[in-house]
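Copied over from Swiss-Prot:
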- 126-133, GLY207, 287-295, GLY344, ARG360: GTP binding site (BINDING)
- 116-411: domain 'Septin-type G' (DOMAIN)
- LYS4 to Arg: Abolishes sumoylation (MUTAGEN)
- LYS11 to Arg: Abolishes sumoylation (MUTAGEN)
- LYS287 to Arg: Abolishes sumoylation (MUTAGEN)
- LYS415 to Arg: No effect on sumoylation (MUTAGEN)
- LYS443 to Arg: No effect on sumoylation (MUTAGEN)
Amino acid sequence: MSLKEEQVSIKQDPEQEERQHDQFNDVQIKQESQDHDGVDSQYTNGTQNDDSERFEAAESDVKVEPGLGMGITSSQSEKGQVLPDQPEIKFIRRQINGYVGFANLPKQWHRRSIKNGFSFNLLCVGPDGIGKTTLMKTLFNNDDIEANLVKDYEEELANDQEEEEGQGEGHENQSQEQRHKVKIKSYESVIEENGVKLNLNVIDTEGFGDFLNNDQKSWDPIIKEIDSRFDQYLDAENKINRHSINDKRIHACLYFIEPTGHYLKPLDLKFMQSVYEKCNLIPVIAKSDILTDEEILSFKKTIMNQLIQSNIELFKPPIYSNDDAENSHLSERLFSSLPYAVIGSNDIVENYSGNQVRGRSYPWGVIEVDNDNHSDFNLLKNLLIKQFMEELKERTSKILYENYRSSKLAKLGIKQDNSVFKEFDPISKQQEEKTLHEAKLAKLEIEMKTVFQQKVSEKEKKLQKSETELFARHKEMKEKLTKQLKALEDKKKQLELSINSASPNVNHSPVPTKKKGFLR
């Protein structure tokens, strides 16, 4: 064999040896997997205490046996010599088939949730006396919903009214004006059930719909309250220290519809058009026990047609890909049953079967709160609490709040560049921070001006009232003094007349008086 042929054979041998090496590795992997099938089955049957040992063994299973790779050294290949095949390198590969531990993440989340508890902010809107408070007490099975008043927007005005008590008709007119305003009150309570704590915040709207002319002023305070809670959360996110953000955003809005049985009023449609993009809207027909089943079905159909024509979107329970048929059917039923015809009562009555149930007793029978044949109370509880409370909070955070945040920042002139390779410009960053800071200052300035103007107007009213009272008092005293002066003059004239009539013949010439001094 010539030297040229030997060099060609040397160049072809590595390719052949690579193919042989791959075949040998495949056979070796199959053998190793068969050898360790029994060990893995023993591990999965309960021997989970050796996780760390097996993990270390798996890491150290990749071994390289001593030998000459490919059987050819560099010096021999340069000389053109061919050596016999040498023992090849053996690779042992293993996969970790043991228990890693991330399946315990739900348990960790459960433990953390039990420790921290949950929070839920619920807005109740409807006319006074429609049963908002009663339904809240029935939903959460707690009669102390209104025990802790956290925030009252009319508190300052009430304090001013107390200072002005007993000061005339001006106070009565002012208090009458205050009674015709929507008052927003926030109540907080901690409810515990089976070791799970819920921080419940119920926001009530007193005076809604009580105006003779229910224009935009009827729902403006409610919209401002929702926006202010979004602004508070946005300001908390922009702070340096964000570990203690208290979420006060409205997670759901229960709108109470009067049980007229006909159609929605213009006020109902206008309010729901203004609020459905800011919170999860859930309409309910209050006091539905005054309607028959046929009237309820007809009323529901009319309401849904009006909402569709007005392009008002209600909260729709999501259906996930891994949901079974029962959960999917429940989600569809919860949405198709809107608006819910509900009743509220925590009174315990006895039904016809002799069982103690929550409900109301009438001369014609007993209506049960938790009976699906009597009301949609259980559907509302499933949607609001039992099944989709976290979905309500998630939609508020990821959709409604993000839409509000984007529009808010866009109004401030802050735009986002979606390019991936974006250079950091400190000047533009500083300009954005300056814009945000100026917006905050402008907001604070507007709030301070509003408060200042309010205080000034209240002080002016007090001064005007005091001035009016002083003028009235001065006038009254002047008239009184004038009457007294006139009475004294009349009395003087009477005395003079009586003196003249008593001594008619007396000489009224002046009597000379004695002079004092030494010249008398």
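The backbone N, Cα and C atoms fix where each Cβ goes, and this holds for glycine too.
Modelled residues match the original; the substitutions are not represented.
Comparing the recorded positions LYS132, LYS287, LYS443 on other C-beta atoms within 10 angstroms of each C-beta gives the minimum for LYS443. The DSSP secondary structure for GLY129 (GTP binding site) is coil.
Taking a C-beta cut-off of under 8 angstroms and a sequence separation of 6 or more, ILE290 (GTP binding site) has the following same-chain neighbours: PRO259. When pLDDT is averaged over the domain 'Septin-type G' (116-411), the result is 83. Secondary structure at GLY344 (GTP binding site), as computed by DSSP, is coil. On the backbone, the CA of LYS132 (GTP binding site) and the CA of LYS287 (mutagenesis position) stand 10 Å apart.
LYS287 (mutagenesis position) falls outside any helix or strand according to DSSP and counts as coil. For LYS287 (mutagenesis position), the recorded positions whose C-alpha atoms fall inside a 10 Å radius of its own C-alpha are GLY344, out of GLY126, GLY344, LYS443.
In the shown protein chains, 11 other C-beta atoms lie within 10 A of the C-beta of ASP293 (GTP binding site).
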